[in-house]
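In what follows, a structure is listed as structure tokens, so that the remarks can point back to it.
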Amino acid sequence: MSEEDKAKKLENLLKLLQLNNDDTSKFTQEQKKAMKDHKFWRTQPVKDFDEKVVEEGPIDKPKTPEDISDKPLPLLSSFEWCSIDVDNKKQLEDVFVLLNENYVEDRDAGFRFNYTKEFFNWALKSPGWKKDWHIGVRVKETQKLVAFISAIPVTLGVRGKQVPSVEINFLCVHKQLRSKRLTPVLIKEITRRVNKCDIWHALYTAGIVLPAPVSTCRYTHRPLNWKKLYEVDFTGLPDGHTEEDMIAENALPAKTKTAGLRKLKKEDIDQVFELFKRYQSRFELIQIFTKEEFEHNFIGEESLPLDKQVIFSYVVEQPDGKITDFFSFYSLPFTILNNTKYKDLGIGYLYYYATDADFQFKDRFDPKATKALKTRLCELIYDACILAKNANMDVFNALTSQDNTLFLDDLKFGPGDGFLNFYLFNYRAKPITGGLNPDNSNDIKRRSNVGVVML
């Protein structure tokens, strides 16, 4: 395979790593169609590109559930609405097929998401989840699932204000039906159902630029198994380097280094929850977890074998029993098609973390605080990379959100081509830093004030 073909393979991989079905490149003016050109979004309560936010808060006038229609939005006569029961194996399989075949545009890449029942139990069944918020569109005649969108309830923190919301995810329309304008109808229908439950705000992300991002972060990627990535043509060989050079450069030890590092247990929840809340309070856009939500997100199904495990959570316990650090990552592997040697590509995603390393300082940006935090995060996330590799993951991904820019360069996370834009629905907010400089390099000085992590 030529280097040009390998570069194309890598480009396709990076598209997949964006976890959305739209292509993206750098944030350019060309992508920013004027609001008047966004036919759908100009009718929605979202911030305009050039709007100067004076006061943060809801965009729409207050409403009640009684103001919202009880009837689903009309569809073309050949389609019908359905609610997906994620506990039903057949219905869940329909979602897998739809996402696998349509969630990413380029099907020549030779790889697909390997969605599992375990992943969706974790992602879609958080406390307070509603079957009615897992919405599908089927062809009446064949019952084929051709579109899907989901929402889960969350409480957002936006610069200290609590905002009851939903998190929108897994919006997917069959490629052959994208001219039917199903996406706006899906968004309106999920909005209607959520509004009927007296929730009026939402958080969502996309690789494309819509009106108008509250923040933008960049994807970064840390090879854990460079040789495998090269053998399946997901990465090329840089000029002036040998395979041995690249393997050595990305090598990791088999064992972690941090004393007291162990898996998170249920009996740790009270202590870790308090550590996590205090750490998250530094950021301007966060999810405010209940203790029940925290346990669901970070304990997972303990009885699962390693190859089916979704969430991996660890703590650092000191000799006196105090837990000073916590980190987590999740797994969403790819299936590799048409490869005789490898069937799967293990993909790990850095999730949430917390540490008390800089708690003694009043200002997180104090040089001494920054040094203490950077040192500790480099140690913790280095161990996270080792644990991810030991869990058969081949690439470890992180955004420039949270305090990630303090360790990305040191730990050999390379910048990806993908950018993730964060959006608030029916909530006007001033821009929030996403860990990027104007030239899209990592902003180590200001870091990011995005503390929420979207799947």
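Note: Cβ is positioned from N, Cα and C throughout, glycine not excepted.
None of the listed substitutions appears in this model.
Per Swiss-Prot, the feature active site, proton acceptor maps to LEU455; the stated evidence is experimental evidence. The tetradecanoyl-CoA binding site annotation in Swiss-Prot covers HIS38, LYS39, PHE40, TRP41. Quoted from Swiss-Prot for the published mutagenesis LEU99 to Pro: In NMT1-72; temperature-sensitive mutant with myristic acid auxotrophy. The note that Swiss-Prot attaches to the published mutagenesis ASN169 to Leu is: Reduces the chemical transformation rate; when associated with A-205. Record note (Swiss-Prot), mutagenesis PHE170 to Ala: Reduces the chemical transformation rate; when associated with A-171. The unchanged residue is displayed. Here the residue is the original one, but Swiss-Prot notes a mutagenesis experiment at this spot, LEU171 to Ala: Reduces the chemical transformation rate; when associated with A-170. What Swiss-Prot notes for the published mutagenesis of ALA202 to Thr is this: Reduces affinity for both substrate and myristoyl-CoA. In Swiss-Prot, a mutagenesis experiment is listed as THR205 to Ala, annotated with the note Reduces the chemical transformation rate; when associated with L-169. Under its mutagenesis entries, Swiss-Prot includes CYS217 to Arg with the note: Reduces affinity for substrate, but not for myristoyl-CoA. For SER328 to Pro, Swiss-Prot lists a mutagenesis experiment annotated as follows: Moderately reduces affinity for myristoyl-CoA, but not for substrate. Here the residue is the original one, but Swiss-Prot notes a mutagenesis experiment at this spot, ASN404 to Tyr: Moderately reduces affinity for substrate, but not for myristoyl-CoA. In Swiss-Prot, the entry for mutagenesis ASN426 to Ile states: Reduces affinity for myristoyl-CoA, but not for substrate. The structure shown retains the original residue. Under its mutagenesis entries, Swiss-Prot includes GLY451 to Asp with the note: In NMT1-181; temperature-sensitive with myristic acid auxotrophy. Reduces affinity for myristoyl-CoA.
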Candidate recorded positions LYS39, PHE40, TRP41, LEU455, pick with smallest Cα gap to LEU171 (mutagenesis position): LEU455
Of LYS39, TRP41, LEU99, ALA202, ASN426, GLY451, i.e. the recorded positions, those within 10 Å of PHE170 (mutagenesis position) when Cα atoms are compared: LEU99
Helix, strand or coil at ASN426 (mutagenesis position) [DSSP, three-state]: coil
From recorded positions LYS39, PHE40, TRP41, LEU455, the one whose Cα lies nearest CYS217 (mutagenesis position): LEU455
Cα-Cα distance linking LYS39 (tetradecanoyl-CoA binding site) and ASN426 (mutagenesis position), given in Å to the nearest integer: 17
Residue with minimal Cβ packing [other Cβ atoms within 10 Å] among the mutagenesis positions LEU171, CYS217: LEU171
Cα proximity to TRP41 (tetradecanoyl-CoA binding site), best match among recorded positions LEU99, ALA202, LEU455: ALA202
Cα-nearest neighbour of SER328 (mutagenesis position) within the listed recorded positions, LYS39, PHE40, LEU455: LEU455
Those residues of the chain, 6+ apart, with a Cβ under 8 Å from that of ALA202 (mutagenesis position): ALA151, SER165, VAL166, GLU167, ILE168, THR191, VAL194, LEU424, PHE425, ASN426
Those recorded positions, out of LYS39, PHE40, LEU99, ASN169, ASN404, GLY451, that come within 10 angstroms of THR205 (mutagenesis position) at the Cα: ASN169
Distance, the residue listed as 'active site, proton acceptor' to LYS39 (tetradecanoyl-CoA binding site) (CA atoms, angstrom): 27
